[in-house]
Amino acid sequence: MAQTGTERVKRGMAEMQKGGVIMDVINAEQAKIAEEAGAVAVMALERVPADIRAAGGVARMADPTIVEEVMNAVSIPVMAKARIGHIVEARVLEAMGVDYIDESEVLTPADEEFHLNKNEYTVPFVCGCRDLGEATRRIAEGASMLRTKGEPGTGNIVEAVRHMRKVNAQVRKVVAMSEDELMTEAKNLGAPYELLLQIKKDGKLPVVNFAAGGVATPADAALMMQLGADGVFVGSGIFKSDNPAKFAKAIVEATTHFTDYKLIAELSKELGTAMKGIEISNLLPEQRMQERGW
């Protein structure tokens with residue numbers, strides 16, 4: 001039987017990242033820039049989402065050499081992505097000793113029917129969600145941390161805003177319901193009934209929910225924090241900008257001081273050009289990464 005980390009320990013590890021910024025990096029140099037800027041963790045991968053989107057084809061787990069290079073370069077936690085449903089990619093990353101695994105829609109799904117049973121792993125998992133149904137299904141499978149799916153690699157915050165608002169609105173609805181209404185709501189959402197009961201009792205999700213997918217500026221990061229995010233993932237936004245080190249520090253500061261508008265104004269000055277954005281309506285249905293997973 002596989003050894004498993006306890007739910008409390010894995011969720012506690014995710015709670016420790018609360019209020020922070022997690023940055024995508026593709027090598028040791030970028031990882032050091034992220035750490036020096038104040039990132040609470042880094043996500044090691046071969047290509048940032050914008051490049052994955054541009055290249056097309058099948059996107060897989062990163063070469064273990066890249067993941068190890070990043071792990072050896074920094075003292076902060078290191079995450080890595082596995083394809084949805086790819087048991088062996090996840091086991092390989094766990095064996096390598098990564099701190100978290102992201103079962104990610106940014107990569108090409110390996111299984112179109114089943115997500116990983118994340119309860120069987122010692123390593124904590126982060127998963128994307130667009131609504132409370134997706135959020136609770138991932139938690140039931142063992143996710144210790146959630147993030148909005150947004151629309152990765154676009155530099156467009158609109159989908160992350162939509163997903164964060166939707167999850168939070170649905171949580172408020174569940175909290176306001178009487179217990180005898182919850183079973184029907186569970187059916188409508190495709191959500192485990194016991195988890196909805198817990199959300200009603202606690203008044204919140206049982207795990208942290210970060211913003212991700214389209215964060216490109218300090219103001220974007222601050223916006224997501226104001227909407228109730230527990231922290232921020234930045235994928236392409238930093239290392240696709242003109243001045244990655246400056247952008248990274250500015251996004252960390254804006255995430256921490258998300259209601260200090262004068263500071264955010266100062267942080268936003270002379271940053272250089274942000275990453276080139278993509279209008280969501282211009283994406284074909286098969287190009288929408290957020291549609292992956294169920």
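Note that Cβ sites are derived from N, Cα and C of the backbone, with glycine treated the same way.
Quantities reported herein were computed from a predicted structural model and do not represent experimental measurements.
Sequence-distant neighbours of LYS18 (mutagenesis position) (same chain, 6+ residues apart, CB-CB distance under 8 A): VAL208, ASP230, GLY231. Here Swiss-Prot notes a mutagenesis experiment, LYS18 to Ala, with the remark: Almost no effect on activity.
In the three-state DSSP classification, ASP24 (D-ribose 5-phosphate binding site) falls within a strand. According to Swiss-Prot, the feature D-ribose 5-phosphate binding site maps to ASP24, GLY153, GLY214, GLY235, SER236, an assignment based on sequence analysis.
In the three-state DSSP assignment, the secondary structure recorded for SER75 (mutagenesis position) is coil. As a published mutagenesis entry, SER75 to Ala appears in Swiss-Prot alongside the note: Almost no effect on activity.
The local packing around LYS81 (mutagenesis position), expressed as other Cβ atoms within 10 Å of its Cβ over all shown chains, amounts to 29. Under the heading of mutagenesis, Swiss-Prot lists LYS81 to Ala or Arg and annotates it as follows: No activity, does not form covalent adduct with ribose-5-phosphate.
The annotation active site, schiff-base intermediate with D-ribose 5-phosphate is assigned in Swiss-Prot to LYS81.
Contacts of ASP99 (mutagenesis position) defined by a Cβ separation under 8 A and a same-chain sequence distance of 6+ are given as MET13, ALA41, PRO77, VAL78, MET79, VAL123, PRO124, in order along the sequence. Quoting Swiss-Prot on the mutagenesis of ASP99 to Ala: Results in 20-fold reduction of activity.
Under its mutagenesis entries, Swiss-Prot includes LYS149 to Ala with the note: No activity, does not form covalent adduct with ribose-5-phosphate or ribulose 5-phosphate. A coil conformation is recorded for LYS149 (mutagenesis position) in the three-state DSSP classification, outside any helix or strand.
A mutagenesis experiment is reported in Swiss-Prot for this position, LYS149 to Arg, and the note states: No activity, but can, as the wild-type, form covalent adduct with ribose-5-phosphate.
For ARG165, the entry in Swiss-Prot reads D-glyceraldehyde 3-phosphate binding site. Taking a C-beta cut-off of under 8 angstroms and a sequence separation of 6 or more, ARG165 (D-glyceraldehyde 3-phosphate binding site) has the following same-chain neighbours: LEU227.
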Item to check | Mapped DSSP class for ARG165 (D-glyceraldehyde 3-phosphate binding site), helix or strand or coil | outcome: helix
Next on the checklist: Let me check the 10 A CB neighbour count of LYS149 (mutagenesis position). How many other CB atoms are there?
Outcome noted: 28
Item to check | Euclidean distance between Cα atoms of SER75 (mutagenesis position) and SER236 (D-ribose 5-phosphate binding site), Å | outcome: 22
Checklist entry - Measuring Cα to Cα, how many angstrom lie between ASP24 (D-ribose 5-phosphate binding site) and LYS149 (mutagenesis position)? => result 15
